[in-house]
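S.K.: From Swiss-Prot, here are the annotated features:
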DOMAIN    114-264  domain 'Peptidase S3'
ACT_SITE  HIS141  active site, charge relay system
ACT_SITE  ASP163  active site, charge relay system
ACT_SITE  SER215  active site, charge relay system
MUTAGEN   CYS724 to Ala  Loss of palmitoylation
MUTAGEN   CYS744 to Ala  Loss of palmitoylation
MUTAGEN   CYS745 to Ala  Loss of palmitoylation
Amino acid sequence: MNRGFFNMLGRRPFPAPTAMWRPRRRRQAAPMPARNGLASQIQQLTTAVSALVIGQATRPQPPRPRPPPRQKKQAPKQPPKPKKPKTQEKKKKQPAKPKPGKRQRMALKLEADRLFDVKNEDGDVIGHALAMEGKVMKPLHVKGTIDHPVLSKLKFTKSSAYDMEFAQLPVNMRSEAFTYTSEHPEGFYNWHHGAVQYSGGRFTIPRGVGGRGDSGRPIMDNSGRVVAIVLGGADEGTRTALSVVTWNSKGKTIKTTPEGTEEWSAAPLVTAMCLLGNVSFPCDRPPTCYTREPSRALDILEENVNHEAYDTLLNAILRCGSSGRSKRSVIDDFTLTSPYLGTCSYCHHTVPCFSPVKIEQVWDEADDNTIRIQTSAQFGYDQSGAASANKYRYMSLKQDHTVKEGTMDDIKISTSGPCRRLSYKGYFLLAKCPPGDSVTVSIVSSNSATSCTLARKIKPKFVGREKYDLPPVHGKKIPCTVYDRLKETTAGYITMHRPRPHAYTSYLEESSGKVYAKPPSGKNITYECKCGDYKTGTVSTRTEITGCTAIKQCVAYKSDQTKWVFNSPDLIRHDDHTAQGKLHLPFKLIPSTCMVPVAHAPNVIHGFKHISLQLDTDHLTLLTTRRLGANPEPTTEWIVGKTVRNFTVDRDGLEYIWGNHEPVRVYAQESAPGDPHGWPHEIVQHYYHRHPVYTILAVASATVAMMIGVTVAVLCACKARRECLTPYALAPNAVIPTSLALLCCVRSANAETFTETMSYLWSNSQPFFWVQLCIPLAAFIVLMRCCSCCLPFLSGCRRLPGEGRRLRTCDHCSKCATDTV
């Protein structure tokens with residue numbers, strides 16, 4: 001019974017016994033030989049061979065002798081190879097490509113079946129198309145064909161406003177498409193090249209990460225949903241701002257395009273060609289560079305100074321292609337230049353002089369009291385011209401006129417007070433200064449002090465509508481313009497040239513009736529003399545000029561054709577006075593936001609067709625108003641302290657702006673006592689205060705019409721009564737029907753009159769006389785009493801007549817009768 005149950009479960013009812021407990025089985029007898037003789041012979045042969053093999057395997061065998069070790073063949077000695085000359089360049093090691101990070105792996109995995117390449121006619125990938133939410137989307141500026149047999153034949157709908165085109169995705173591909181989301185809080189997101197930062201409403205990536213050919217790639221969150229589609233990018237120094245297409249919570253498409261955006265379609269670029277003499281070469285691959293041949297490199301730049309690809313040529317000249325990785329911190333465009341001496345109008349605030357820190361120009365275009373100064377010294381470079389953050393170099397005033405260096409702590413800037421230095425590069429300084437009438441740049445060291453002062457009025461500046469001396473810590477941010485402190489940005493160009501030689505008498509020495517040429521240490525000078533015959537020469541050591549006896553017979557000058565200097569009017573320029581070269585002007589003026597104070601909000605009191613502003617501020621604050629009708633009548637006033645200002649408000653409205661607060665608009669909503677939906681006297685009272693003339697005319701017209709109607713009705717009633725009573729008046733002792741008597745107010749039968757009746761009662765029964773006389777008085781008293789009870793009800797909603805019109809706050813008087821706006 002149990003066996004059948006457990007067999008259903010596929011196992012035995014009890015575990016099988018181990019081998020030691022199994023019963024011994026009888027050895028089966030050998031099978032009887034088959035009758036077939038051939039099969040018997042084969043079986044015997046197999047048994048014999050098996051016994052032979054097993055016997056040899058179990059038989060002990062003597063050990064085999066160990067083979068002798070092999071002798072190593074000695075390779076013939078080769079003659080030593082000659083050493084390669086040091087001039088031969090070593091092969092560069094190809095840097096290993098870094099493995100993709102987690103974000104890149106996730107993006108690559110999701111893009112595998114949902115992102116398609118867009119290729120041009122040559123088969124090059126110039127962008128991408130995206131399958132998302134039942135549509136295939138492609139940037140409009142990517143001109144090419146989708147690399148897919150089905151998607152390439154779809155008909156696309158173009159939208160130039162969003163720089164996108166889309167088509168319906170085939171049904172069999174919709175299940176694998178991306179999904180999008182309108183939620184993108186600030187943080188980091190994923191795309192093909194790693195992480196994308198979203199902050200301040202913008203997507204940014206590190207500089208150099210993305211580029212041409214990435215147009216159409218998606219930006220995804222950690223769930224794989226598409227947050228944005230990349231269209232291009234704008235270089236902003238250390239980071240690149242992306243131009244993207246996103247969606248809001250209502251599903252509406254939003255395109256964000258930073259200033260200076262370039263489309264990232266990998267269109268074929270036309271190589272710009274530059275010239276050197278009659279030879280043309282690609283501007284990005286010049287035949288030499290500045291570190292190899294300084295003079296020739298400057299010749300190339302000067303010949304192509306007006307070329308469209310001048311910046312490309314300048315970067316290539318500075319960074320030699322075979323010199324390995326160039327370091328931006330060591331080599332930049334100001335490496336081509338040199339400091340110089342210039343004429344300063346005020347040295348130590350006294351007399352003009354030659355100064356190593358001559359101020360060429362001062363710009364104060366920023367809104368945050370920051371100024372940009374150009375001098376003849378160079379900041380951020382050491383004596384050799386290499387970039388050094390804590391050094392500056394200047395032209396010495398001594399006889400050798402060599403370039404010397406110092407630390408940036410020696411540089412002082414001041415106006416009416418000390419300035420705070422913000423940044424520096426080349427000839428330029430960026431500083432925040434207090435207001436003043438002049439700008440002074442000084443070199444203050446332990447040995448000497450040199451300064452230069454330029455008369456330039458620096459006015460106090462503030463942003464917004466409230467004056468302040470220092471920016472507040474808390475307040476409101478409003479748009480303003482500031483100088484970009486990044487040294488890589490450019491605000492244009494400054495013109496450069498290679499100066500003509502300068503002759504210095506310090507290069508000549510007269511001793512014992514002889515004239516010697518004395519060059520500075522390590523420099524070459526050229527002398528020209530007229531001592532009978534014309535003599536000239538270039539020397540690097542102290543050399544006697546034969547035949548000359550006085551210094552006035554010679555001139556000696558030093559010529560350096562490997563450096564540019566600023567095209568200053570103090571220097572001897574070349575003959576045509578045109579710019580030979582140009583360099584970038586740093587510290588670009590860019591739009592930004594500045595923190596400004598916000599004054600206390602005014603206390604507003606509303607009245608009939610006017611408002612009162614109770615203002616209180618401890619600094620100058622601007623109050624402006626204007627009417628919103630056809631005649632604005634604007635007003636402006638700077639206010640400080642406590643004050644009250646009253647303004648009239650008409651139906652068109654009034655707008656006022658107090659300090660840096662948002663504009664406020666008020667309108668006159670006229671009202672009056674009474675109720676337009678109440679009792680007749682309330683209606684008349686309401687419209688009488690709103691439109692008195694029209695109300696009087698309407699009431700008068702209604703009264704006249706009513707009086708005419710009542711008069712006509714009375715006359716008609718009298719005529720009808722007379723016509724009804726005439727037949728009965730002509731018949732003696734006629735009895736008038738009761739209904740007609742009631743209708744016409746006549747007695748149905750002859751009776752005594754009221755006078756006769758009262759006379760009779762006075763003569764015969766005076767108590768009844770007084771009772772009869774009190775009946776009308778009692779009726780009059782009852783009527784007056786009823787009127788006194790109904791009067792409070794009829795006048796419950798009536799306002800006092802002297803209140804006048806006010807700005808309404810509610811529709812009915814029983815709700816709130818005293819509160820006004």
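In case you wondered, yes, glycine gets a Cβ from its N, Cα and C as well.
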S.K.: So how many other Cβ atoms are close to CYS724 (mutagenesis position), meaning within 10 Å of its Cβ?
M.R.: 14
S.K.: For the C-alpha pair, I'd like the distance in angstrom between ASP163 (active site, charge relay system) and HIS141 (active site, charge relay system), rounded off.
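M.R.: The Cα atom of ASP163 (active site, charge relay system) is 7 Å away from the Cα atom of HIS141 (active site, charge relay system).
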S.K.: By the count of other Cβ atoms within 10 Å, pick out the sparsest of the recorded positions HIS141, ASP163, SER215, CYS745.
M.R.: CYS745
S.K.: Mean pLDDT for the domain 'Peptidase S3' (114-264), rounded to an integer?
M.R.: 86
S.K.: Hey, what's the Cβ neighbour count for CYS744 (mutagenesis position) at 10 Å?
M.R.: 15
S.K.: Going by Cα-Cα distance, pick out whichever of the recorded positions HIS141, SER215, CYS724 is nearest to CYS744 (mutagenesis position).
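M.R.: In terms of Cα distance, CYS744 (mutagenesis position) lies closest to CYS724.
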S.K.: Do you see any of the recorded positions SER215, CYS724, CYS745 whose C-alpha is within 10 Å of HIS141 (active site, charge relay system), and which ones?
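M.R.: Final answer, ordered: SER215.
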S.K.: Between CYS724 (mutagenesis position) and CYS745 (mutagenesis position), how many Å separate their Cα atoms?
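M.R.: That comes out at 11 Å between the alpha carbons.
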S.K.: Taking just the CA atoms, what is the gap between SER215 (active site, charge relay system) and CYS745 (mutagenesis position) in Å?
M.R.: 104
